[in-house]
Amino acid sequence: MYRWLVRILGTIFRFCDRSVPPARALLKRRRSDSTLFSTVDTDEIPAKRPRLDCFIHQVKNSLYNAASLFGFPFQLTTKPMVTSACNGTRNVAPSGEVFSNSSSCELTGSGSWNNMLKLGNKSPNGISDYPKIRVTVTRDQPRRVLPSFGFTLNSEGCNRRPGGRRHSKGNPESSLMWKPQEQAVTEMISEESGKGLRRPHCTVEEGVQKEEREKYRKLLERLKESGHGNSVCPVTSNYHSSQRSQMDTLKTKGWGEEQNHGVKTTQFVPKQYRLVETRGPLCSLRSEKRCSKGKITDTETMVGIRFENESRRGYQLEPDLSEEVSARLRLGSGSNGLLRRKVSIIETKEKNCSGKERDRRTDDLLELTEDMEKEISNALGHGPQDEILSSAFKLRITRGDIQTLKNYHWLNDEVINFYMNLLVERNKKQGYPALHVFSTFFYPKLKSGGYQAVKRWTKGVNLFEQEIILVPIHRKVHWSLVVIDLRKKCLKYLDSMGQKGHRICEILLQYLQDESKTKRNSDLNLLEWTHHSMKPHEIPQQLNGSDCGMFTCKYADYISRDKPITFTQHQMPLFRKKMVWEILHQQLL
């Protein structure tokens with residue numbers, strides 16, 4: 001009797017189901033009111049709906065009630081929404097009621113349906129309080145965690161699937177979810193309260209950081225070894241403490257290791273640091289102040305600038321150093337008391353210094369002419385590294401060898417051996433003490449192979465007819481010098497870092513004993529011979545980690561003339577330039 005009524009109602013229901021307005025138009029119109037990081041939730045329906053949508057749901061509710069009244073098996077895909085009395089928003093039934101006709105096994109076993117699991121608190125209008133992250137887990141794909149940039153979708157954006165289930169349809173403009181072909185389980189994970197979204201972690205960036213940390217760790221280990229080892233050169237120079245210079249150093253722009261023409265000297269060159277070089281006490285104090293976190297006063301900055309400018313020009317600082325520093329420091333009442341004490345020590349040393357010694361220092365600092373400066377600049381400039389610039393004493397000095405004389409570079413064996421031969425030639429011509437100099441490779445050969453390994457090194461030379469014998473010592477990354485004075489029967493070890501060389505002196509003394517037996521058929525009276533290491537206060541000390549080779553050469557220069565060693569660290573830039581010119585012209589200034 002009522003079959004015609006059922007057919008009419010079914011026709012109306014199908015018509016209403018097809019006339020649902022499109023969801024994209026609503027999304028484009030409501031995009032400004034959407035939350036950026038809200039997720040696709042099939043159970044959430046926005047509070048405001050178009051009037052046509054409300055009319056359709058009212059028709060559906062009426063049909064649902066009519067079907068229930070007559071007892072016909074009429075099923076809807078969604079249950080009627082209940083309007084909240086407090087804020088007018090619509091709340092839907094729990095997700096478990098949406099899939100009321102499906103079992104849990106069927107839900108998890110299907111390869112095309114998603115399981116929406118929600119964590120975290122929700123506000124009364126059905127929107128999560130915290131931002132969510134979409135987690136996609138597939139059987140054949142690794143787990144991926146991607147932030148959800150989708151907008152909140154309306155219920156019309158969900159397509160009806162067989163069996164009364166709904167499948168969420170993502171927004172192609174905003175969703176970043178990769179859809180695998182295999183089964184996927186989507187989880188909605190709420191972040192902790194108050195933390196918000198974190199910056200995505202980049203695997204490549206992590207690898208770069210690990211690589212930089214590894215380089216930095218190796219550099220620190222090397223510097224630590226050079227600072228505490230017995231046979232290496234401690235680095236005491238002041239580097240820029242800013243983070244920018246540290247990163248430049250870790251990126252291998254500030255440090256480099258080279259090998260020049262197969263020689264054994266490692267070129268570990270700091271290329272980008274600047275050092276204000278003054279006398280020992282003042283410079284050591286400035287080093288302490290740089291390491292501290294306190295501020296440097298303006299007067300100290302002015303003094304440092306003045307010292308740096310004059311050291312670059314190669315002027316002498318000792319005669320008026322105390323007056324300049326004391327005058328500058330008295331300008332400010334807040335000067336450091338420790339700095340005053342250091343300056344007073346310098347003043348005392350300057351007063352005790354004789355006029356002749358000051359004259360000697362002045363004679364050492366001969367200014368270079370413009371032509372000499374140009375020639376030096378050309379040699380240190382760009383050009384083929386294997387270009388031979390000077391050849392003598394069976395040695396060839398290339399442009400690469402000369403460029404080790406740049407500021408803050410380490411000298412190699414070729415440069416040191418060439419300069420030592422220039423000292424021998426100078427002593428022969430100018431009537432200085434008879435001098436013999438061993439090669440830088442002599443001591444390593446003697447230490448490793450004994451006397452028989454170097455027996456022929458003195459063929460045609462009688463060492464005991466000489467007055468002074470110089471032996472350059474290379475200890476891994478540090479240069480030093482041993483002076484054998486046959487007139488006084490003593491051996492002296494000179495190290496610009498204050499290290500001791502008793503073992504080195506003993507090896508060389510034993511070599512003299514073997515040489516005396518071979519050449520003179522007589523033993524040395526070892527009781528008459530003495531050896532000791534020069535203490536730091538007895539000879540000038542380097543204030544950086546790159547001038548050990550220069551100090552070794554200048555030790556040899558002064559000692560070969562029986563001249564007191566009076567040079568200082570701040571003269572090294574000028575000495576380097578002079579040495580370039582001397583090697584090019586094969587003549588000492």
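Positions of Cβ are set from backbone N, Cα and C atoms, glycine also.
Taken from Swiss-Prot, the feature active site covers HIS478 (among others). In the three-state DSSP scheme, HIS478 (active site) falls into the strand class. Every protein chain shown contributes to the tally, and the Cβ of HIS478 (active site) ends up with 22 other Cβ atoms within 10 Å.
Annotation source Swiss-Prot lists active site at ASP495 (among others), citing experimental evidence. Taking the Cβ of ASP495 (active site) as reference, residues of its chain lying under 8 Å away and at least six apart in sequence are, in sequence order, HIS478, SER480, LEU481, GLY501, SER533, MET534.
In the three-state DSSP assignment, the secondary structure recorded for CYS548 (mutagenesis position) is helix. Among the mutagenesis results in Swiss-Prot, CYS548 to Ser has the note: Does not desumoylate CEBPB. The residue drawn here is the original one.
Per Swiss-Prot, active site, nucleophile is recorded for CYS548, and the stated evidence type is experimental evidence. Residue environment of CYS548 (mutagenesis position) contains 23 other Cβ atoms, counted within 10 Å of its Cβ in all protein chains.
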